[in-house]
Amino acid sequence: MEYQHWLREAISQLQASESPRRDAEILLEHVTGRGRTFILAFGETQLTDEQCQQLDALLTRRRDGEPIAHLTGVREFWSLPLFVSPATLIPRPDTECLVEQALARLPEQPCRILDLGTGTGAIALALASERPDCEIIAVDRMPDAVSLAQRNAQHLAIKNIHILQSDWFSALAGQQFAMIVSNPPYIDEQDPHLQQGDVRFEPLTALVAADSGMADIVHIIEQSRNALVSGGFLLLEHGWQQGEAVRQAFILAGYHDVETCRDYGDNERVTLGRYYQ
């Protein structure tokens, strides 16, 4: 079967996807090892029998809703290719907004940055790649996530990052940071979106929090006060309807200069503040 023939068939079978053509192209790129430009320019290239079998198996899994990133084992974030697994969240484009806001507020001089609940290491590795002069500490309470983030750091040859197993601040007693960032669990366990799309295949522990999704956010806001240098920043990603509640939590905890930034879809996505000791 030719590349172009397989693409046509795959696109027709993936109409339930938000991006059937791109999904099909990614699977074809993954199995053949060819780039998109080659595939489109040489569409008459023949697939081997083995490639056809691999593609059919992947197509079935994608048709059943399994995330593309789980099928290929890789997701790009901040132009960094990251290994992913069902043990962690798949990095989302909107989380790059958190990285942008963090970079804009880091001091010019070298400093220490903490990423709580690092998962794949996406946020921490993006910051480390942009600020090689800074020391980044990334923590996660799940051993599989810690191993995956360490694998990503090693694969990308990023040296200015230390990845530890820690339940939020439990392994960080006495340490202080100029900035703390986190994309914590923030979805209400009753949210119907948990039964839709990619999140069905992701760990609930990385998605769901008590108190209508606010429990971990409030915990981080309160505990970060002891871990920030005076004037240090805390930046948190949250749900698009949680902006007001998160701002109030920052203010109640005594943070200053509290503001919420919008994501690429113009939704409130990242709230930040400064804490003065």
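Sequential numbering from 1, following the chain as shown.
For all residues, glycine too, the Cβ spot is worked out from N, Cα and C.
Under the heading S-adenosyl-L-methionine binding site, Swiss-Prot lists Gly117, Thr118, Gly119, Thr120, Gly121, Asp140, Trp168, Asn183. Residues or ranges marked as substrate binding site in Swiss-Prot: Asn183, Pro184, Pro185, Tyr186. Listed in Swiss-Prot is the mutagenesis experiment Arg36 to Ala, annotated as follows: 17% of wild-type RF1 methylation activity. Among the mutagenesis experiments that Swiss-Prot reports, Leu40 to Ala is described with the note: 60% of wild-type RF1 methylation activity. Under mutagenesis, Swiss-Prot gives Ala41 to Arg with this note: 7% of wild-type RF1 methylation activity. Strongly reduced affinity for S-adenosyl-L-methionine. As a published mutagenesis entry, Phe42 to Ala appears in Swiss-Prot alongside the note: 40% of wild-type RF1 methylation activity. For the mutagenesis of Glu44 to Arg, Swiss-Prot gives this note: 33% of wild-type RF1 methylation activity. The structure shown keeps the original residue. One mutagenesis experiment catalogued in Swiss-Prot, Glu44 to Ala, is accompanied by this note: 62% of wild-type RF1 methylation activity. The annotation that Swiss-Prot gives for the mutagenesis experiment Asn183 to Ala reads: Less than 2% of wild-type RF1 methylation activity.
A map of Swiss-Prot features onto the structure.
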| residue | record | Cβ neighbours (10 Å) |
| --- | --- | --- |
| Arg36 | mutagenesis position | 12 |
| Leu40 | mutagenesis position | 13 |
| Ala41 | mutagenesis position | 11 |
| Glu44 | mutagenesis position | 8 |
| Gly117 | S-adenosyl-L-methionine binding site | 25 |
| Thr120 | S-adenosyl-L-methionine binding site | 26 |
| Asp140 | S-adenosyl-L-methionine binding site | 28 |
| Trp168 | S-adenosyl-L-methionine binding site | 19 |
| Pro184 | substrate binding site | 21 |
| Pro185 | substrate binding site | 20 |
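Comparing C-alpha positions, Leu40 (mutagenesis position) sits nearest to Gly119 among the binding-site residues Gly117, Gly119, Asp140, Pro184.
Recorded residues Pro184 (substrate binding site) and Ala41 (mutagenesis position) have their alpha carbons 43 Å apart, per Cα-Cα distance. Close to Gly121 (S-adenosyl-L-methionine binding site) in the fold, though at least 6 residues off in sequence, lie Leu82, Asp115, Ala138, Leu148, Ala149, Gln150, Asn152, Ala153, Ile161, Ile163, each with a CB less than 8 Å from its CB.
For Asp140 (S-adenosyl-L-methionine binding site) paired with Asn183 (mutagenesis position), the C-alpha to C-alpha distance reads 11 Å. For Gly117 (S-adenosyl-L-methionine binding site), the nearest of the mutagenesis positions Arg36, Phe42, Asn183 in terms of C-alpha separation is Asn183.
Thr120 (S-adenosyl-L-methionine binding site) carries neither a helix nor a strand DSSP state and counts as coil. Under DSSP, Phe42 (mutagenesis position) is assigned to coil, being neither helix nor strand in the three-state scheme.
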